[in-house]
Amino acid sequence: MEAEAGGLEELTDEEMAALGKEELVRRLRREEAARLAALVQRGRLMQEVNRQLQGHLGEIRELKQLNRRLQAENRELRDLCCFLDSERQRGRRAARQWQLFGTQASRAVREDLGGCWQKLAELEGRQEELLRENLALKELCLALGEEWGPRGGPSGAGGSGAGPAPELALPPCGPRDLGDGSSSTGSVGSPDQLPLACSPDD
């Protein structure tokens, strides 16, 4: 039984001679069937290994393609980051320039505005001065008009009866609107050159 349990390669020549022909054929066929089964199992294992290798090779090819695509995207993103960084630097420089320009412009505007306010104050002071001068001149003209007005009329109760010469009568103070260019003062000069009765010494 122990010899039957082992293979033919484990039997000695005496044990094989002691066995019958039929037993040897039976053991040989059994070992051949076992070897065929092992070969079939090995073939199946090889097929499974080949299938797994093909799957792994396909995954490797897909990973290579994905790696190439990711590398291309990485290059694009790196270029985009470089471009955005340069644009950011350019924007910061432009912002600093605009800030400097705004500071200088606001300073210039404040200076111009201060000058304008100063000029406006000077003009207002000059305007008030001119208004006072105009009021004084107007009062002077009214006073002169009241002083010289009665002399151009008829004489009073103790007078000579004849009024002064027409050229002695002074026109009102200020420029006179000539209208058509005629003059009623008897002046021999140009119609535009009219005397002003603004001072008794005239």
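Quick reminder: no glycine exception, Cβ is built from N, Cα and C everywhere.
Just so you know, the substitutions we noted aren't modelled in this structure.
Note that this is a predicted model, so its numbers are computed, not measured.
Listed in Swiss-Prot is the mutagenesis experiment Leu131 to Ala, annotated as follows: Loss of interaction with TCF7L2 and loss of suppression of CTNNB1 activity. Loss of cell growth inhibition. Neighbour list (Leu131 (mutagenesis position), Cβ cut-off 8 Å, at least 6 residues apart, same chain): empty.
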For this session: Indicate whether Leu131 (mutagenesis position) is helix, strand or coil by DSSP.
Result: helix
